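Novice: So that we are looking at the same thing, I have put the structure below in structure tokens.
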Amino acid sequence: MANGGGGGGGSSGGGGGGGGGSGLRMSSNIHANNLSLDASSSSSSSSSSSSSSSSSSSSSVHEPKMDALIIPVTMEVPCDSRGQRMWWAFLASSMVTFFGGLFIILLWRTLKYLWTVCCHCGGKTKEAQKINNGSSQADGTLKPVDEKEEVVAAEVGWMTSVKDWAGVMISAQTLTGRVLVVLVFALSIGALVIYFIDSSNPIESCQNFYKDFTLQIDMAFNVFFLLYFGLRFIAANDKLWFWLEVNSVVDFFTVPPVFVSVYLNRSWLGLRFLRALRLIQFSEILQFLNILKTSNSIKLVNLLSIFISTWLTAAGFIHLVENSGDPWENFQNNQALTYWECVYLLMVTMSTVGYGDVYAKTTLGRLFMVFFILGGLAMFASYVPEIIELIGNRKKYGGSYSAVSGRKHIVVCGHITLESVSNFLKDFLHKDRDDVNVEIVFLHNISPNLELEALFKRHFTQVEFYQGSVLNPHDLARVKIESADACLILANKYCADPDAEDASNIMRVISIKNYHPKIRIITQMLQYHNKAHLLNIPSWNWKEGDDAICLAELKLGFIAQSCLAQGLSTMLANLFSMRSFIKIEEDTWQKYYLEGVSNEMYTEYLSSAFVGLSFPTVCELCFVKLKLLMIAIEYKSANRESRSRKRILINPGNHLKIQEGTLGFFIASDAKEVKRAFFYCKACHDDVTDPKRIKKCGCRRLEDEQPPTLSPKKKQRNGGMRNSPNTSPKLMRHDPLLIPGNDQIDNMDSNVKKYDSTGMFHWCAPKEIEKVILTRSEAAMTVLSGHVVVCIFGDVSSALIGLRNLVMPLRASNFHYHELKHIVFVGSIEYLKREWETLHNFPKVSILPGTPLSRADLRAVNINLCDMCVILSANQNNIDDTSLQDKECILASLNIKSMQFDDSIGVLQANSQGFTPPGMDRSSPDNSPVHGMLRQPSITTGVNIPIITELAKPGKLPLVSVNQEKNSGTHILMITELVNDTNVQFLDQDDDDDPDTELYLTQPFACGTAFAVSVLDSLMSATYFNDNILTLIRTLVTGGATPELEALIAEENALRGGYSTPQTLANRDRCRVAQLALLDGPFADLGDGGCYGDLFCKALKTYNMLCFGIYRLRDAHLSTPSQCTKRYVITNPPYEFELVPTDLIFCLMQFDHNAGQSRASLSHSSHSSQSSSKKSSSVHSIPSTANRPNRPKSRESRDKQNRKEMVYR
């Protein structure tokens, strides 16, 4: 052949070794060496001269001159007589298939369009003829046309059926379609792998189809691709668009060359690299298999598949043109590059590094690189950083929680911020909780910021964070919610829309309960009325530990209790918050306050040594010997038909005998101290004086070894499982305390509804709001005294506070009717109308429309004579600047403190609010202050306006002028609600609090004049470790709200009146908080230098009163007299703590049945007849004893200065 001869001549001319007869073979071998680095791999297809060819090839590699002379157009072994390259045949098969099909489609569309146009014109002609012929000939002439239309319809139906069948076959909506799609993708990857294997061979080589295994596999794959292509073509609605799709183009340039290779017995690597474009569908395949479910994972796989497929495809094109050469250069400028070297070349090109060790030599290769570098650089710069970011984030907060054997975990979700998490962890992981073997898993859909991330790292041994949502079951499975000990949901206390926040948390509860109904959930709620929605969840069960901590209910309940005993809100808030003991050597008020702050509330089962003893006896023994303060026990009724078998009784009195397994509620500094009540043994510890030596003794070890005989108690969550006695508490109580005595039953009027249906609250018939509204002139003519003034900021668009939660504790049924403090609301009438629906069933409530910033309104309601002024705002969360959220409350507080009052107010009894402890002498009328409700003639209208005041009959106690002690607004008892803790610094201008001081360390909070909702955050962890703590707090704070009452309010949104029955009246028999003054009365001798322990024992033994704290003047420790009237709270002082005469003692007082038997009378008379109007009262002042020794003069001066201090509040 001509080309062969040319090659031979060149070979001999160059002086190459070998005879002239081997010139053709040498030329062929040199060309084969130019096409591939491994020429010997192709020599296996030659006949008997393979060994000589191999040796000739190896010798010719070292002849550099031959490369310039040889024209590499023949193959290693000629497949035909001429030895021509046939790459054009492979390429032509693909081009003919593509353009031929495209031409047919376009031709078909053109003919179809012309046919449509012609039929449209013909249809108009036939329609005109049909109209002209008339309807009489329609049946005969149209019959053949109908037959044709039926045939056409049948044909269309058959084609549609085939098309639908093909669509179902390739659709991923059916199992067959999914299997087919996955199979096509897998075979495409297999064909790509075969291409990788064949890329080590020359671009074009002779292959025997019957002997080449890879060619046979590739042929089978492509036959399947051809069938799948046919299905896709049939199912396609737009054939032209289908023909131009990427997957179709891939099939055009990969399937036909395989059939050509079988016909020609040769293989051309060609465009088989286009199979790499199938990798773009990788994310779709994984979605079909339900492997990819999240948006981030889908996006990551999409980016990776597009990047890799583009990279591999471009590398295949460079490999083809560089190993083949330029056709117009007769393929002389080729270079031998492996496929993976081309992959490397494309990567350094996309990254703009370009080392230069590998580069394109052909013109086609360089031209391709010019265009590829533009798109490749853009793709590299955008895809790679995004891929790295997705991979980094996924590794950081993705994945699943791995449970540790023997260690519980809880899931915390909801409002996850730096403030909420830090407050939660500070309380949950406090050292006073003993060993907390619980891991905390936070789940939130937003990744934490740097500060929050640093907080998680500081607690990495016990805290993990996962990004996700509790509304997604997949994320719940990731955090192992089914094996979690509990799930805690935090709320955003500062949100602008509390109802929307509650709705979000309720949806979280629904999602979690739907995934795992048995999980224990503790959630925060902002609005009280939204708690009713939790009752609609079938798996919500408060008896199994599910709890909803309503911040509005508890916040207003704490404030209401401060109206009865100022400072109680601070004391209770400190009790369920974990605080470390801070020791101060200086004799300042902070020293005594911080000693009380370190106390918390714990529960522990009582030792068997206490069995058979009364509650006061056990309480005294614990206080004196064990240095523990027990305030309540858990009572479990033996009556199985009772609606609530298990109750918590606070200071139940001496009628109760304790049995085995009684759970006690203690106030102590840490959990280890409380264990003394469980380990105490009379035989071993009776003579022990140091309470630290009371530990587990031999007697208790013998008891523990005995097999249990009763069912085990519920676990105690003080850091793990507790070994406790196995008996249920059985409390024996005399019937007269469970059901009122005969005298009280006789006095009941069964036809009058005084209490609600549960008997827990005072009730009256619903009143219209117009009947309780006072104008400013009417209020100015009304002398109000001993009342509660509620200053409320709000308007028609403000979120509701829920004032019912403030009024309910003040209307608890354990007060007698005449003991109820009148409540006067001062605020916007538009706002109060929205709240009135929940308030219209409570007695003694009035409204003065106005603003708390108006001094005229404040003077009209006699704010200087009130027992407490409460300042609330419903507009706090509508301001973006947190420092301005409390501006209204702060301005109102400062406005009241700056007011001055004159001496024109009448004379009132100094101790008009005094209580006499039950059991004292009430027979003398001189010891019973008279409470009169008088009407004074109005100057303007002449009608009788009620004067709500408390008058005392002149007796042994001196008369003082009230205005002498409250001539300044600074002496008005006040409590202000704050949203932002740091704003507490603005309430007292004379304090020295640092702006960075924690809230509980500030003077306004310690004095009980400020309250912030943030202190309630500690209830989440306290409730988790002991669910009884929340029940006790709610019992103390809400005045007796129960889950049954909440269900009733959820049904009717109001209290329902009920008749007085022995069962409902029995609910009145419960303790209430009061304040005992040491200025006068039976404890006055202990007030001057006496010990707190002696007072504790005397009050408990004599009057069944349980003392638990002191409300002391701030400067009482100073030797010099002070004009400051501020007080601070001392929680659970020790036995030897010294008392001062001005102290007020916090105590739990028993309900007195007989105190309210004599009815209060209303006298409608003039102001001059005040002294003759009387009504008996349970509010007794403690009489001065005649034989009490005279006090020193300094004491007398203090008596006169503090005569306003009441025996009880």
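Just so it is clear, glycine is given a Cβ too, placed from its N, Cα and C backbone atoms.
Below are the features listed in Swiss-Prot for this protein:
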type    : residues                       : note
BINDING : GLU439, GLN462, GLU464         : Mg(2+) binding site
BINDING : GLN985, ASP988, ASP991, ASP993 : Ca(2+) binding site
DOMAIN  : 407-549                        : domain 'RCK N-terminal 1'
DOMAIN  : 785-929                        : domain 'RCK N-terminal 2'
MUTAGEN : ARG272 to Gln                  : Alters the voltage-dependent gating
MUTAGEN : ASP434 to Ala                  : Does not affect sensitivity to Ca(2+)
MUTAGEN : HIS444 to Gly                  : Reduces sensitivity to Mg(2+), but not sensitivity to Ca(2+)
MUTAGEN : GLN462 to Cys                  : Reduces sensitivity to Mg(2+), but not sensitivity to Ca(2+)
MUTAGEN : GLU464 to Asp or Ala           : Remains sensitive to Mg(2+)
MUTAGEN : GLU464 to Asn                  : Abolishes sensitivity to Mg(2+), but not sensitivity to Ca(2+)
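Explain the structural surroundings of these features, please.
Specialist: DSSP assigns GLU464 (mutagenesis position) to a strand segment in the three-state reduction.
Confidence for the domain 'RCK N-terminal 1' (407-549), expressed as mean pLDDT, is 92.
For ARG272 (mutagenesis position), other Cβ atoms within 10 Å of its Cβ number 26.
In the three-state DSSP scheme, ASP434 (mutagenesis position) is classed as coil.
Within its own chain, HIS444 (mutagenesis position) has CYS413, ILE416, PHE465, GLN467, GLY468 as residues 6 or more apart in sequence whose C-beta sits under 8 angstroms from its own.
Remark: GLN462 (mutagenesis position) has LEU429, VAL436, VAL438, GLU439, ILE440 as non-local neighbours, by Cβ distance under 8 Å and separation of at least 6 in sequence.
Taking all protein chains in view, 19 other C-beta atoms sit within 10 angstroms of the C-beta of GLU464 (mutagenesis position).
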Novice: Taking the Cβ of ASP988 (Ca(2+) binding site) as the reference point, list residues of the same chain whose Cβ is under 8 angstroms away and which are at least six residues distant in sequence.
Specialist: GLN1003, PRO1004, THR1009
Novice: CA-CA, which of the recorded positions ARG272, GLU464, GLN985 lies nearest ASP434 (mutagenesis position)?
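Specialist: It is GLU464, whose Cα lies nearest.
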Novice: Which residue counts does DSSP yield for the domain 'RCK N-terminal 1' (407-549) in the helix, strand and coil classes, in that order?
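Specialist: Counting residues per DSSP class in the domain 'RCK N-terminal 1' (407-549), I get 60 helix, 32 strand, 51 coil.
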Novice: Give me the CA-CA distance between GLU464 (mutagenesis position) and GLN985 (Ca(2+) binding site), in Å, as a whole number.
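Specialist: GLU464 (mutagenesis position) and GLN985 (Ca(2+) binding site) have their Cα atoms 36 Å apart.
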Novice: Write down the Cα-Cα distance for GLN985 (Ca(2+) binding site) and ARG272 (mutagenesis position), rounded and given in Å.
Specialist: 77
Novice: Neighbourhood of the Mg(2+) site (GLU439, GLN462, GLU464): other residues with Cβ within 8 Å of the Cβ centroid, in order?
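Specialist: The surrounding set, listed in chain order, is HIS409, VAL438, ILE440, VAL441, HIS459, PHE460, THR461, VAL463.
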Novice: By the DSSP assignment reduced to helix, strand and coil, which category contains ASP988 (Ca(2+) binding site)?
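Specialist: For ASP988 (Ca(2+) binding site) - judged by DSSP and reduced to three states - the answer is coil.
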Novice: With every protein chain in view, what's the tally of Cβ atoms within 10 Å of the Cβ of ASP434 (mutagenesis position), excluding that atom itself?
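Specialist: Neighbour count, Cβ to Cβ under the 10 Å cut-off: 17.
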